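J.: What Swiss-Prot records for this protein is below:
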ACT_SITE  ASP330  active site, proton acceptor
BINDING   SER288, ASP330  Mg(2+) binding site
DOMAIN    183-236  domain 'HAMP'
DOMAIN    279-415  domain 'GGDEF'
MUTAGEN   ALA33 to Thr  No longer binds to YfiR
MUTAGEN   VAL40 to Ala  No longer binds to YfiR
MUTAGEN   PRO51 to Ser  No longer binds to YfiR
MUTAGEN   VAL68 to Ala  Residual binding to YfiR
MUTAGEN   ALA171 to Val  Residual binding to YfiR
MUTAGEN   GLY173 to Ser  Residual binding to YfiR
MUTAGEN   ASP330 to Ala  Produces a wild type colony morphology and an attachment level around 60% of wild type
Amino acid sequence: MNRRRRYTGSNPSLRRVLYRAHLGVALVAVFTAGLAVTLVGLLTLRAYADPNQQLIARSISYTVEAAVVFGDAQAAEESLALIASSEEVSSAIVYDRQGQTLASWHRESTGPLHLLEQQLAHWLLSAPTEQPILHDGQKIGSVEVKGSGGSLLRFLLTGFAGMVLCLLLTALGAFYLSRRLVRGIVGPLDQLAKVAHTVRRERDFEKRVPEAGIAELSQLGEDFNALLDELESWQARLQDENASLAHQAHHDSLTSLPNRAFFEGRLSRALRDANEHREQLAVLFIDSDRFKEINDRLGHAAGDTVLVNIAMRIRGQLRESDLVARLGGDEFAVLLAPLASGADALRIADNIIASMQAPIRLSDGSTVSTSLTIGIALYPEHADTPAALLHDADMAMYIAKRQARGSRRLAELNDPRILQEEKEIDSATPEAPPK
């Protein structure tokens with residue numbers, strides 16, 4: 001038969017799975033949104049960078065026009081530096097009519113981010129912008145302006161910092177919302193798991209799952225509680241049936257008295273207790289006189305009524321600690337434990353015999369009388385085992401029945417007369433003695 005796979009603890013819990021899922025979704029969403037915004041921003045900056053670079057080149061061409069006309073390199077450099085230093089320009093060069101460099105300006109490479117700015121400008125900005133310098137409609141030179149990646153780098157760094165901050169805030173928000181959601185989902189599931197574990201380990205079918213705040217989980221809890229109701233009812237019926245079967249296995253169905261197996265087990269325990277506490281006990285072997293005659297003459301129903309009444313009358317003469325059992329047919333056995341003396345056993349036997357003096361009323365209104373013959377064996381005087389005690393009490397009962405029906409007899413240890421009569425009984429025919 002396939003064994004059910006058990007949880008080993010290596011799998012992640014539902015709580016952790018939900019936390020990871022919520023955090024992952026939130027981070028992916030923020031990262032995707034941040035990346036999209038950054039790309040759109042870069043494209044927008046690039047779209048504005050080209051016209052701005054052309055405006056800067058045109059402004060420089062107007063400013064250095066006079067210096068180019070007169071070939072004044074110093075004035076051209078001063079004008080060039082004045083404009084380029086305040087704009088997003090990495091370099092600017094002024095050429096004369098012959099294409100020779102008249103003036104140039106380059107932004108100083110300060111800081112570790114200069115190379116990164118150059119790389120961004122190379123990747124994202126267009127080629128350097130060239131603007132002719134005109135005088136009276138004639139080209140007298142040109143200006144070459146190369147853009148700087150400083151703005152792009154600042155934008156990227158600001159966007160990255162903002163995205164990291166958003167990711168942190170999103171992670172905190174996702175953790176908080178996940179805890180609330182997990183509390184609503186995992187909490188009821190934990191309760192259900194605890195109840196199921198308690199029911200499985202302790203067989204406590206009275207446990208119930210509390211109502212959840214989510215409809216589906218609440219329905220699951222109701223179905224689980226309904227299942228527990230059925231299991232509790234089934235368990236109760238099973239216990240009742242087991243108790244009934246156990247009672248039937250150890251009790252006589254007619255008289256409801258314990259049977260021979262139950263009596264012998266109880267006698268064995270009583271002997272151990274008596275030996276441990278040095279106490280005395282007695283076994284009474286009881287047989288109904290002329291029961292076969294009553295059963296044959298009046299029928300089995302009358303015989304059953306007689307047996308039930310005998311059981312009730314014997315039980316009525318005993319203490320709560322004593323035990324009476326039906327061994328079979330019309331034979332009964334009584335365990336008297338503890339016992340103060342053998343005289344108490346004789347007195348109880350006399351009371352049982354006396355209880356049978358009143359006639360037994362049958363179902364048809366008629367009455368019938370019977371008597372009981374009792375054999376008594378004492379522990380430890382006569383025997384110290386269950387079988388030996390029952391045997392000695394049985395032998396004493398048969399001897400008493402031969403001598404006088406409706407009497408009682410105490411087994412006697414090593415009594416020659418008892419031994420002789422016991423031999424006669426053992427050698428007699430299998431037919432039971434008259435009752």
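Cβ from N, Cα, C; glycine included.
Substitutions noted, but not modelled.
Here the structure is a predicted model, which means the values were calculated and not measured.
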J.: List the helix, strand and coil residue totals of the domain 'HAMP' (183-236) as derived from DSSP.
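T.: Reading the DSSP string over the domain 'HAMP' (183-236) gives 42 helix, 0 strand, 12 coil.
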J.: Among the mutagenesis positions listed here, ALA33, VAL40, VAL68, ALA171, whose Cβ has the fewest other Cβ atoms inside 10 Å?
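T.: Among the mutagenesis positions ALA33, VAL40, VAL68, ALA171, the lowest count of other Cβ atoms within 10 Å belongs to VAL40.
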J.: Given the mutagenesis positions ALA33, VAL40, PRO51, VAL68, GLY173, tell me which ones have a C-alpha lying within 10 Å of the C-alpha of SER288 (Mg(2+) binding site).
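T.: Those near SER288 (Mg(2+) binding site) - Cα within 10 Å - do not exist; the answer is none.
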J.: With ALA171 (mutagenesis position) as the reference Cα, tell me which of the mutagenesis positions ALA33, VAL40, PRO51, VAL68, ASP330 is the closest one.
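T.: Its closest listed neighbour, by Cα, is ALA33.
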J.: Please list, in sequence order, the residues in the chain of PRO51 (mutagenesis position) that are at least six apart in sequence and whose C-beta is under 8 Å away from its C-beta.
T.: none
J.: Is it possible to list how many residues within the domain 'GGDEF' (279-415) are helical, extended or coil according to DSSP?
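T.: DSSP classes over the domain 'GGDEF' (279-415) add up to 57 helix, 39 strand, 41 coil.
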J.: For the recorded positions GLY173, SER288, ASP330, work out the Cβ neighbour count at 10 Å and name the residue with the minimum.
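T.: Ranked by other Cβ atoms within 10 Å, the recorded positions GLY173, SER288, ASP330 bottom out at GLY173.
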J.: Taking only the Cα atoms, work out how far VAL68 (mutagenesis position) lies from VAL40 (mutagenesis position), in Å, as a whole number.
T.: 41
J.: Take the C-alpha atoms of ALA33 (mutagenesis position) and VAL40 (mutagenesis position) and report the distance between them in angstrom, rounded.
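T.: Distance (Cα to Cα, whole Å): 11 Å.
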J.: Can you check how the pLDDT averages out over the domain 'GGDEF' (279-415)?
T.: 92
